[in-house]
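Each remark here refers to the structure printed beneath this line.
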Amino acid sequence: MDKLPPSMRKRLYSLPQQVGAKAWIMDEEEDAEEEGAGGRQDPRRRSIRLRPLPSPSPSPSAAAAAAGGAESRGAALGGAADGEGPARGAAKSSTNGDCRRFRGSLASLGSRGGGGGGGSTGGGSHGHLHDSAEERRLIAEGDASPGEDRTPPGLAAEPERPGAPAPPAASPPQVPSSCGEQRPADAAVKVEGGAAAGDQILPEAEARLGQAGFMQRQFGAMLQPGVNKFSLRMFGSQKAVEREQERVKSAGFWIIHPYSDFRFYWDLTMLLLMVGNLIIIPVGITFFKDENTTPWIVFNVVSDTFFLIDLVLNFRTGIVVEDNTDIILDPRRIKMKYLKSWFVVDFVSSIPVDYIFLIVETRIDSEVYKTARALRIVRFTKILSLLRLLRLSRLIRYIHQWEEIFHMTYDLASAVVRIVNLIGMMLLLCHWDGCLQFLVPMLQDFPDDCWVSLNNMVNNSWGKQYSYALFKAMSHMLCIGYGRQAPMGMSDVWLTMLSMIVGATCYAMFIGHATALIQSLDSSRRQYQEKYKQVEQYMSFHKLPPDTRQRIHDYYEHRYQGKMFDEESILGELSEPLREEIINFNCRKLVASMPLFANADPNFVTSMLTKLRFEVFQPGDYIIREGTIGKKMYFIQHGVVSVLTKGNKETKLADGSYFGEICLLTRGRRTASVRADTYCRLYSLSVDNFNEVLEEYPMMRRAFETVALDRLDRIGKKNSILLHKVQHDLSSGVSNYQENAIVQRIVQHDREMAHCARRAQATTPVAPAIWTPLIQAPLQAAAATTSVAIALTHHPRLPAAIFRPPPGPTTLGSLGAGQTPRHLRRLQSLAPSAPSPASPASSPSQPDTPSSASLHVQPLPGCSTPAGLGSLLPTAGSPPAPTPPTTAGAAGFSHFHRALGGSLSSSDSPLLTPMQSAARSPQQPPPPPGAPAGLGLLEHFLPPPARSPTSSPGQLGQPPGELSPGLGSGPPGTPETPPRQPERLPFAAGASAGASPVAFSPRGGPSPPGHSPGTPRTFPSAPPRASGSHGSLLLPPASSPPPPPPPPAPQRRATPPLAPGRLSQDLKLISASQPALPQDGAQTLRRASPHSSSGESVAALPPFPRAPGRPPGAGPGQHVTLTLPRKASSGSLPPPLSLFGPRAAPAGGPRLTAAPQREPGAKSEPVRSKLPSNL
């Protein structure tokens, strides 16, 4: 009740309580005994008993109370019929159920009851009086100690004025009967004593009594255990502490609890006093001859007084029984137990020797006594004073108690406290031993063979004597010598041996405690070292290779980080709320970095985290292998992993992502392999726990299924089970709009994280700056993209702004606001294929080279053609169109004009605006009316005209107006001009994450046996996806005879001619570390795109002729199909050359042609553009 707030206590006091008469009312004999004894009551009673103060004038009510009549305790309040009868003592039932007597006039009692005080006697029903002043006093003084008597509060609240008439009462006052007993109506008691009677309680007396009660309550509370951290740990709860307080109250008067505040401060005082005594007394006895000084006597007298008081308090202090952790509070048991344990030692150490000497000196004042004391009693007094050193036992007991207090209250390591105590005890023993080394020779009057006489230190100062004595004692105790010299006398020899024994014992104890302390400070690291020693012995026993041993060592370092502990057993011993709190704290970074958890229900996150298991993987470890049965899914806390498929498609996942959930959802086999690229710290979730959690949260199951479908779509795979589930959920309307938005947000976050992981893992090549959107776009569908970008960098009339990175936060920002990563992935051109067994690519050390000189590109079956290139390909039955000679050099560039020119000229990107403005400068003549639209930018990249001294007729460019709509296609039936110069053509290629199979067929010769022009041999490729086909960059046909030469093109003054080989040299700078191609064949090129894992491009491979007319091994009309390799190491890349340089199309060389090869009667498939509109 002491710790309850005032409002709560007021509510408790105001509650009506129906308490039985036997519980709270004394019988008549007890009442008589109480009044006869002056109001004393049993201290073991817990109810608040209040007695009235004696009235100044004799009152019949007091006599009636002494007689013990029942009417004087509980009769209803009544008065005489005429209103002026004398008042008698009336009993009133207070709101807390206690019976308190009130004295006063009828008017005052009636006013407290809320009614009048006169009239006839009437029986009162059982009601309750409501007096705010009385309630406030009851609350203030309700917590009385068991043995105190107090005046009932509220009596002197309203003193009556003498002679004041009683106000008339409308009805008789209804006073509740005594403590719940219903009195009959005729049990009226005559009330005597009017208003003039001076029987009111004075406020001063009440204040004095209240102050005395307050001090007694405060001092009583000091003897009880307080509600603090130490007591709560000892007893378990605040309720148990309150029960212990009640035990102290009921145990008797002046019983001190061992965990009370008073005992705490008393023990602290005695601890300091004992330390002072144990240090000062040996020095005073040994080195000071005059012991009659005032400071010395005062110190001894005060010390003896405190120790005597402590001896008395030990008889009233509870004793803690260490066997059953019970506390003895019975005074008789405390006395018997203390007499049997430490009483004798404490009494001997507390004998007041100085008190005895002072009493004797005051009574016997003679010179004979003083001389006798100085000569004979001095040795006895010194030896008797040594008994005070037995107080060391109290010091040890108090220190042991304080060790427990520090260990339980402040969580200090008990080993540290023990080390400090051990050091203090060693220093104290050294101090005593030093004093003893000087005291023994002094008691012998310094013989000649003692160390003091040999060193001539008899008459030196006490400081010098103490220093040499302490040095001699510590030399003995540490066993390092005998001091300045070896002992000579017999007493010195025995003292030296005693010092050695004590010192060796203390030294051994110190070493043992120090070792335990060091081991306990870092036990987890010691366990790790012991465990790793076992691992090393295991590796040595099995003779594991050094690289495996190093991997095992690295694994242990990253997994345990030098500390080993059983985390599962630790968490299993904790309560469930504490376990969840610790797991949430350990996985806070995982939750913060994972969009799946950030948008999920907190209960789902907690349920998922409590079932996770921590694992560590090294770089190169396959966490999941394709085709195996999945039993776990993984959440990435730190690290980067690669998701690999059989098509060699790779996806990066980084911190905050997860994988392996597809087989857990479909109960099938793994659809991809996952390899760790760095050290990965993962959390795994078993399939049973996964399904258990998702059964409770169906919305999160739909999110997992949707993300799994999106990931399968990104790697080119499908799953009918997941697709059916998702479509069923969407059609049935299970989820609402908010849940669908959360699922879409989770899918979008997963795509962005995969894109960021690819960017983080990509290495930036050392190359000249090129147009960033062309490189960082997730789509590089043509080999000429690299050539166009390089041409952009060398064009002198383009502004420098286009060579800077786009201003958006991400690379995808330059691709258009409406294009999401999903749309871009669906627009990518992919063509995975397997290399031929006969191809040189089967050997990793050999380059992949084509075996034909004149190659022809054809699409594979089932693959659609980009829309931008659809107009370049004639149908199966149409003859090829003739190509003018003037446009032959720009044939390769014309393909890109058709595919990209329109979108470049019509793009709204801010980066392309200066390009369009620069395309139409005032120095250029306007294009003819028949020129196709969209050539403002690309016309600057045409080679210089025939007037250049380093250019040939095959390298001439022409204005936009002279470019035919067919982009190098002439009238049908025109024969093709054969090549005349046997010069090798340069070779340009573009690369991305994958390579597409390209079918090349030479023109102009008969096919060899086993081959036909209509059905060229192709290698197998992956089936097309629903989201898009794998297309190839096709070159326009050039098999028809050349048309008559057109008129020469006018010279363009605004565009300076490019230097010979300039673009080729610049391309060589980009990949200078790549070796040259072999002379007998061309090598395919594949370079991994740093920003896209799914986009693929095709290299346009020009022929490498060996003879002027025909390449060796290839006849007219022979078709040769080549497959670009999947991977090409950095050492197998050819030196890149430009298609548009001076050596791009030499006169007389074989012309690179391309035409779609279809079977007879095959219908042309509709083509769709796979290029983004703003590229």
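Placed from the backbone N, Cα and C atoms, the Cβ positions cover glycine too.
Sequence unchanged from the original; the noted substitutions are absent.
Other C-beta atoms found within 10 angstroms of the C-beta of PHE565 (3',5'-cyclic GMP binding site) number 12, with every protein chain shown included. Annotation note: PHE565 (3',5'-cyclic GMP binding site) sits in a coil segment as assigned by DSSP. Taken from Swiss-Prot, the feature 3',5'-cyclic GMP binding site covers TYR560, LYS563, PHE565, GLU567.
Annotated 3',5'-cyclic AMP binding site per Swiss-Prot: GLY660, GLU661, CYS663, ARG670, THR671, VAL674, ARG711, in sequence order. Around the Cβ of VAL674 (3',5'-cyclic AMP binding site), 22 further Cβ atoms fall within 10 Å across all displayed protein chains.
According to Swiss-Prot, the mutagenesis experiment HIS407 to Ala carries this note: Reduces response to cAMP.
Listed in Swiss-Prot is the mutagenesis experiment HIS553 to Ala, annotated as follows: Reduces response to cAMP. Listed in sequence order, the same-chain residues six or more apart from HIS553 (mutagenesis position) with CB atoms under 8 A from its CB number zero; the list is none.
In Swiss-Prot, a published mutagenesis experiment is listed as GLU557 to Ala, annotated Reduces response to cAMP. Cβ neighbour count for GLU557 (mutagenesis position) (all protein chains, 10 Å cutoff from its Cβ): 14.
Take the CB of ASP750 (mutagenesis position) and look out to 10 A: across all protein chains shown you find 24 other CB atoms. Here the residue is the original one, but Swiss-Prot notes a mutagenesis experiment at this spot, ASP750 to Ala: Decreases binding affinity to cAMP.
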GLU557 (mutagenesis position) and ARG670 (3',5'-cyclic AMP binding site), Cα-Cα, nearest whole angstrom: 30
Integer Å distance between the CA atoms belonging to VAL674 (3',5'-cyclic AMP binding site) and TYR560 (3',5'-cyclic GMP binding site): 24
For GLU567 (3',5'-cyclic GMP binding site): intrachain residues, at least 6 apart, with Cβ closer than 8 Å: PHE614
Neighbour-count leader, CB within 10 A, binding-site residues: LYS563, ARG670, ARG711: ARG711
For GLU557 (mutagenesis position), the one of LYS563, PHE565, CYS663, THR671, ARG711 that lies nearest, given that the binding-site residues are compared by Cα: LYS563
Recorded 3',5'-cyclic AMP binding residues, GLY660, GLU661, CYS663, ARG670, THR671, VAL674, ARG711 - maximal Cα separation rounded to whole Å: 13
CYS663 (3',5'-cyclic AMP binding site) CB neighbourhood, other CB atoms within 10 A: 21
CB within-chain contacts under 8 A for GLY660 (3',5'-cyclic AMP binding site), separation at least 6: ILE623, ILE624, GLY630, LYS632, MET633, TYR634, ARG670, VAL674
Cα proximity to PHE565 (3',5'-cyclic GMP binding site), best match among recorded positions GLU661, CYS663, THR671, ARG711, ASP750: GLU661
Coarse DSSP state, helix versus strand versus coil, of HIS553 (mutagenesis position): helix
